[in-house]
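Quick notes on the structure that follows.
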Amino acid sequence: MGACISKNSSARVSRSSALSASKQTVAASAPPGAAGDETSATGAAEEASRNSLARVDGTRASAAELERAPDGVCPDREEPGTANAEQGGVTEKKDTRETLAGMNSPKTLEAEAQEDDPKREAPNQDVPSEAPEGPKEKPGGDRKPAQKAILKQDDSHTEEEKLNAHLAYREKTPADFALIQDSLKANLVCSSLNEGEIDALAVAMQFFTFKKGDVVTKQGEPGSYFFIIHSGTFDVLVNDKRVNAMDKGKAFGEIALIHNTERSATVVASSTEGALWGVQRHTFRETLKQLSSRNFAENRQFLASVKFFEMLTEAQKNVITNALVVENFKPGQPIVKEGDAGDVLYILKSGKAKVSIGGREIRMLRKGDYFGERALLYKEPRSATITAEEFTVCVSIGRELLDRVLGNLQHVLFRNIMVEALQQSKVYELFQGDQLSKLIEAAVVKDYGADYVILDKENKTKGIRFFFVLEGELSVYAYTQNPATKEEERKLAATLKRGQAFGEEYVLNPTRPFNHYVKSVGPCKLALFTSSVLTATLGGEDIDETLDFNNKRAIIRKMYIFRYLSDHQMTMLIKAFKTVRYMSGEYIIKEGERGTRFFIIKAGEVAILKNNKRLRTLGRHDYFGERALLYDKPRTASVCANSAGVDLWVVDKSVFNEIIKGPMLAHLEERIRMQDTKVEFQDLQVVRVVGRGTFGTVKLVRHVPTDIRYALKCVSRRSVIALSQQQHIRLEREIMAENDHPFIIRLVRTFRDKEFLYFLTELVTGGELYDAIRKLGLLARSQAQFYLASIVLAIEYLHERNIAYRDLKPENILLDSQGYVKLIDFGCAKKMQGRAYTLVGTPHYMAPEVILGKGYTLTADTWAFGVCLYEFMCGPLPFGNDAEDQLEIFRDILTGKLVFPHYVTDQDAINLMKRLLCRLPEVRIGCSINGYKDIKEHAFFGDFDWDKLAGRGLPPPLAPKGETYAEDTEQSSFELDEDDTIVLEDEYDWDKDF
């Protein structure tokens, strides 16, 4: 509950029933109380190859790496294996999750993203001689009580104040820069940085001097500095016992660069004199943020200058910008060579390059110039050699990577042209999005030479009814009759260029003969809609019937009562409507009578009357009587025809109940009942406490007038202020108030008083998904499909509104009384505007780009899908499951190998996990321009019915028996002393919206 700030979400019980692991939720604002890393020098990070990290924001895998990567595989991954030694030798993994104390060292893992075909034969891989044995049976076990972290204010400034006494001025020499740069490059957190970023951080390093016995860091105190030893020796003490000694070039404290945590050891100067280079976390992350933001903005601007991409949408341009790779070229180094195969587009970011053909210089390229655009479309050899004249920096993207993040570029460009033309059409603007997509996909693309007669009225056999100009220019002539000669003549009606379309009149009148003459001016490319394509897409030749259907659907989708029906339920309901006509003055419904029908006005006007007094009028596409479908109650008003004739679409309650029934009907009744109830704080009666958290308690309350039960989250204003979480709480309320999805907890309203803020939400009684998967053991494919698909739909809803959830894990998902999921706890959520840089979430579920600090987008949530699916089907967590501290968790996420237990043999599931747990966010499945469509259409979901899930037509894996709530035996994890004098009234009215 509340913002994600260093709460210890739970002590997790392994599904092998005996072992647990602590998982903490982290944010920059407060210390999570996790172990530090003073005992690990930089050498520990040297094991990780720099090239194995996700390169973010223009500093990713080199072009060569991208070229070598097989289709569908993250460039920094090895080729995927299969589920056991006999099938290819993927290392097995134990199903264990131990506490932070006394764990084994983490295994080396490597995240992989496989090709679309998971059943393809993989190359052999080395198999450990003693592969760890997985569990013989499906694990299970009871959950241990959650362990709450002790929260306190962010006092990391204490270390900074102490270090100020040792701060000294030193102008860095070339040797100093070399020492710092080498150490930073070997550091885990910095290993993904480019040369410019390393240089900027080296400049930001401060110089500190110490004498023998001086304390640099103290065990148990919050730390915010990362250090590199310049000279002297320093001892490492744990519990006042010397465990290590460090000298020149060694580094320590790298976890402090990621987030605010307590030091795990004391470091003391042991030589007569010693000196350190140090950088504070805020300086480090702010430097990366500024460099990353500037780099993205520059690359985006360069991309905008490429006319080749001008027909792309802003979202598509952003996707390409994220995928751009930075390449450096020395003077005289060829960038491309004449005659070589070309498949990369280059944009000069700085420097200049010479273009030559056959050894003869043609021209000079400078900043902002680009070349190789045809290489993205056609497999043509390079027509010229381009050589760097001076040190030159380029950003580039290859055809293979572009296909993965955007799709076939030519197809995308043509699709954009068609979408824009259809959106401007008065005919097609009434079509549904899925209908337009089907039309576009079914379009036939053809090339025509110059002066070619494409269509003539006699060419009826072609069946062409509508076309777009994708490239080139053509003329359209209309046939008219000469009054004098009575002969037909052709008269120029229009000249069409790229992006323009023709044929609306033939779409509206499918049987009307084509009566135009169409001829190309020069070579051109057209996209054609034939009569058969239109018929197949519209479901028949009657376009009026299709538009009628679309109108009903658009109206019904806006109504709360019908908003989340499945497509099948929606279609059945619309087909059940009948048209009824009423004459002026005729009563349609009467006040006080039992309602059994729902009406939508097709044409005309009706008057709403109460006690024979007119309240208002309703017109075309307005509706009334919808609650009669759910409730057997008297009509509260009369409705009569107010125009000469009123045509209504009508559906009866009996028909509705045949279409909408069972869990969906019960869900609708509950949601409508909750929406109708006006709740006042004084009408709430506390029944019991159902949970406790960082900022207070969650209580089960009863609304006395209606007997409806709710959950009331009581947030201590004192705690919020003490932890500087005012903005987080405001944002949490704002996001929750906007959410309206069946798989997301519903906020009813908020209250406040002097001591507390209150969130009144629907009551969710089925317990946590975390507990459910422990009861079920390892999930079968159908069970994992159900839960992952439900989570995907909830997060997709948020992402459509540009909201990043940022703390996705089974503990933050509850089950309702039917066993369907409810996403809760929006304390970490953020409305995204550009990129985010804050380290927030639960370490085991964090995406690599969140840890690295160079900016992330909505893609971070998609990584968590992979972690959850792995947990569902494999048992342990994919990364850091056996880690001793958070630094090891982060190291495993950034550099570890993804391996699967021998008992996981579902190749579709393995493939999806690999593609979700891809360290390159732009290549991660679900993160390309296709979005969640790629996830939904993955082979793992090939036999899954998404529509039935939305309509509550699938049986949940676990049907709750009775009511289950979080244990309420623990005390609040944040307690202020009685004499605490925190002022409750802030300088600004931060809680005014409650």
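Using N, Cα and C of the backbone, Cβ positions are placed for all residues, glycine too.
Annotation of the mutagenesis experiment MET1 to Ala in Swiss-Prot: Loss of isoform 1 expression.
According to Swiss-Prot, the mutagenesis experiment GLY2 to Ala carries the annotation: Loss of membrane localization.
Quoted from Swiss-Prot, the note on the mutagenesis of CYS4 to Ser is: Partial loss of myristoylation. Loss of palmitoylation. Partial loss of membrane localization.
Quoted from Swiss-Prot for the published mutagenesis MET103 to Ala: Loss of isoform 2 expression.
According to Swiss-Prot, the experimentally introduced change ARG263 to Ala is described as follows: 16% reduction in catalytic activity. 64% and 87% reduction in catalytic activity respectively; when associated with A-382 or A-635. Complete loss of catalytic activity; when associated with A-382 and A-635. Of all the Cβ atoms in the protein chains shown, 24 others lie within 10 Å of the Cβ of ARG263 (mutagenesis position).
A simple way to gauge crowding: the CB of ARG382 (mutagenesis position) has 20 other CB atoms within 10 angstroms, across all the protein chains here. ARG382 to Ala appears in Swiss-Prot as a mutagenesis experiment; the accompanying note says: 28% reduction in catalytic activity. 64% reduction in catalytic activity; when associated with A-263. Complete loss of catalytic activity; when associated with A-263 and A-635.
Around ARG616 (3',5'-cyclic GMP 2 binding site), the same-chain residues at least 6 positions away in sequence with a Cβ under 8 Å from its Cβ are ALA607, ILE608. What Swiss-Prot records for ARG616, GLY625, GLU626, ALA628, ARG635, THR636 is 3',5'-cyclic GMP 2 binding site.
Record note (Swiss-Prot) on the mutagenesis of ARG635 to Ala: 77% reduction in catalytic activity. 87% reduction in catalytic activity; when associated with A-263. Complete loss of catalytic activity; when associated with A-263 and A-382. Taking the Cβ of ARG635 (mutagenesis position) as centre and 10 Å as the limit, one finds 17 other Cβ atoms among all the protein chains shown. DSSP assigns ARG635 (mutagenesis position) to coil in the three-state reduction, placing it in neither a helix nor a strand.
What Swiss-Prot lists as domain 'Protein kinase' is 684-941, and the listing cites sequence analysis.
According to Swiss-Prot, the feature ATP binding site maps to VAL690, GLY691, ARG692, GLY693, THR694, PHE695, GLY696, THR697, VAL698, LYS713. In the three-state DSSP scheme, ARG692 (ATP binding site) falls into the strand class. ARG692 (ATP binding site) counts 21 other C-beta atoms within 10 Å of its own C-beta, drawing on all protein chains shown.
According to DSSP, THR761 (mutagenesis position) sits within a strand segment. THR761 (mutagenesis position): 20 other CB atoms within 10 A of its CB, across all protein chains. The note that Swiss-Prot attaches to the published mutagenesis THR761 to Met or Gln is: No effect on catalytic activity. No effect on virulence in mouse host. No effect on microneme secretion. Reduces sensitivity to antiparasitic inhibitor compound 1.
According to Swiss-Prot, the feature domain 'AGC-kinase C-terminal' maps to 942-994. Across all of the domain 'AGC-kinase C-terminal' (942-994), the predicted model scores a mean pLDDT of 68.
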Inter-residue Cα distance where the pair is GLY696 (ATP binding site) and ARG263 (mutagenesis position), in Å: 28
THR761 (mutagenesis position) and THR636 (3',5'-cyclic GMP 2 binding site), Cα-Cα, nearest whole angstrom: 29
Proximal residue to VAL698 (ATP binding site) among recorded positions GLY625, GLU626, ARG635 (C-alpha distance): GLU626
Inter-residue C-alpha distance, GLU626 (3',5'-cyclic GMP 2 binding site) and THR761 (mutagenesis position) (nearest angstrom): 25
DSSP-derived structure type at ARG382 (mutagenesis position), helix or strand or else coil: coil
Sparsest-packed among the binding-site residues, when each Cβ's other Cβ atoms within 10 Å are tallied, from GLY625, GLY696: GLY625
Residue from ARG382, ARG635, VAL690, GLY696, THR761 whose C-alpha is spatially nearest that of ALA628 (3',5'-cyclic GMP 2 binding site), among the recorded positions: ARG635
GLY625 (3',5'-cyclic GMP 2 binding site) versus recorded positions ARG382, ARG635, ARG692, GLY696, THR761 - nearest by Cα: ARG635
Minimum Cα separation from ARG635 (mutagenesis position), reported as the residue among recorded positions VAL690, GLY696, THR761 that achieves it: THR761
Cα-Cα distance, maximum over ARG616, GLY625, GLU626, ALA628, ARG635, THR636, record's 3',5'-cyclic GMP 2 binders, Å: 20
